[in-house]
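Colleague: Looking at Swiss-Prot, the entry for mutagenesis of His105 to Ala says: Decreases binding to chlorophyll-a. Quoting Swiss-Prot on the mutagenesis of His105 to Leu: Decreases binding to chlorophyll, more chlorophyll-a than chlorophyll-b is lost. Causes a strong decrease in LHCII complex stability. Complex stability is reduced further; when associated with Q-102. Residues or ranges marked as chlorophyll a 3 binding site by Swiss-Prot: Gln140, Leu150, Glu217. According to Swiss-Prot, the feature chlorophyll b 3 binding site maps to Ser160, Glu176, an assignment based on experimental evidence. Among the features that Swiss-Prot reports, chlorophyll b 5 binding site is placed at Gln168, Phe265. Residues annotated as chlorophyll a 5 binding site in Swiss-Prot: Lys216, Gln234. Here the residue is the original one, while Swiss-Prot reports the published mutagenesis Glu217 to Ala with the comment Decreases binding to chlorophyll-a. According to Swiss-Prot, the mutagenesis experiment Gln234 to Glu or Ser carries the following note: Decreases binding to chlorophyll. Causes a moderate decrease in LHCII complex stability.
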Amino acid sequence: MAASSSSSMALSSPTLAGKQLKLNPSSQELGAARFTMRKSATTKKVASSGSPWYGPDRVKYLGPFSGESPSYLTGEFPGDYGWDTAGLSADPETFSKNRELEVIHSRWAMLGALGCVFPELLSRNGVKFGEAVWFKAGSQIFSEGGLDYLGNPSLVHAQSILAIWATQVILMGAVEGYRIAGGPLGEVVDPLYPGGSFDPLGLADDPEAFAELKVKELKNGRLAMFSMFGFFVQAIVTGKGPLENLADHLADPVNNNAWSYATNFVPGK
């Protein structure tokens, strides 16, 4: 009788991670357990043994001439070269937030840089699809005729900046919401690298290769952010696209360079 009683108690008292739960656990308990599991998976170290990009012996910002890294920069995450003069990563919460912002901005910058250069490259090689210079193409929506996507009026003919804004907010917001919320069932444990349908090519299947791809993504993303900043400055100063500016510089580097434009730049002209 005692044995059957204890066995029925064991069956009616499920456990989660070694902790006994009630028969009808509250949503708060399950939510806390799910959050704990997601948090532990998110903060799991990605450093791989023998990788030159992770760990205490990783590549530093000045190579062999680098000073001692701050104690909080352990080489656990990609893109950590042991340099943080301003102490932006000292607080773990701030570091986690800034790390996410950097990765997301890197991805947008890489897409943006490609979008600024590729149409102009095609146009200079005989492919015609309307305005090719990135900032001039976007401004066409304010013209009387509106903006034709890819120069084709039958594709998307945009005449309202508010409609474009609303469409982007809905489409981009839906994807971002899916990523941040961890998917409809909470199956995504790392919102920065969600995998699944966000990785149709299976690039994250090999942990070693995936760890290296994270470093490559950040390195290229940081370059892309600097590139986008340069494209903005070029657009303001010269009124030309990046490839046209490059061609002008190569044709006459003495008169077409950053110094000559900086000394002769007059705002509004």
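For all residues, glycine too, the Cβ spot is worked out from N, Cα and C.
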Colleague: For each of Gln140, Ser160, Gln168, Gln234, count the other CB atoms within 10 A of its CB; which of these recorded positions has the top count?
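Modeller: Going through Gln140, Ser160, Gln168, Gln234 one by one, the largest Cβ count within 10 Å is at Gln234.
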Colleague: To the nearest Å, how far is the Cα of Gln168 (chlorophyll b 5 binding site) from the Cα of Glu176 (chlorophyll b 3 binding site)?
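Modeller: Distance between the two Cα atoms comes out at 12 Å.
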Colleague: Report the nearest neighbour of Ser160 (chlorophyll b 3 binding site) in space among the recorded positions Gln140, Leu150, Lys216, Gln234, Phe265, comparing Cα positions.
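Modeller: It is Gln140, whose Cα lies nearest.
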Colleague: Express in Å, rounded to the nearest integer, the largest CA to CA distance found among the chlorophyll a 3-binding residues Gln140, Leu150, Glu217 named in the record.
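Modeller: Output for chlorophyll a 3 binders Gln140, Leu150, Glu217: max Cα distance 33 Å.
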Colleague: Would you mind listing, in sequence order, the residues at least six apart from Glu217 (mutagenesis position) in the same chain with a Cβ closer than 8 Å to its Cβ?
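Modeller: Set apart from Glu217 (mutagenesis position) by at least 6 residues yet with Cβ under 8 Å, we have Pro78, Val103, Ser106, Arg107.
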Colleague: Would you count the other C-beta atoms found within 10 angstroms of the C-beta of His105 (mutagenesis position) for me?
Modeller: 16
Colleague: Between the binding-site residues Gln140, Leu150, Glu176, Lys216, Phe265, which lies closest to Gln234 (mutagenesis position), Cα to Cα?
Modeller: Phe265
Colleague: At a 10 Å cut-off from the C-beta of Phe265 (chlorophyll b 5 binding site), count the other C-beta atoms across all protein chains.
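Modeller: Within a 10 Å radius of the Cβ of Phe265 (chlorophyll b 5 binding site) lie 12 other Cβ atoms.
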Colleague: What whole-number Å value do you get for the CA-CA distance of Lys216 (chlorophyll a 5 binding site) and Phe265 (chlorophyll b 5 binding site)?
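Modeller: Lys216 (chlorophyll a 5 binding site) and Phe265 (chlorophyll b 5 binding site) have their Cα atoms 36 Å apart.
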Colleague: Give me the count of other Cβ atoms within 10 A of the Cβ belonging to Glu176 (chlorophyll b 3 binding site).
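Modeller: Here the count is 12.
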Colleague: What does DSSP assign Gln140 (chlorophyll a 3 binding site), in three states?
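Modeller: Looking at the DSSP assignment, Gln140 (chlorophyll a 3 binding site) belongs to a helix.
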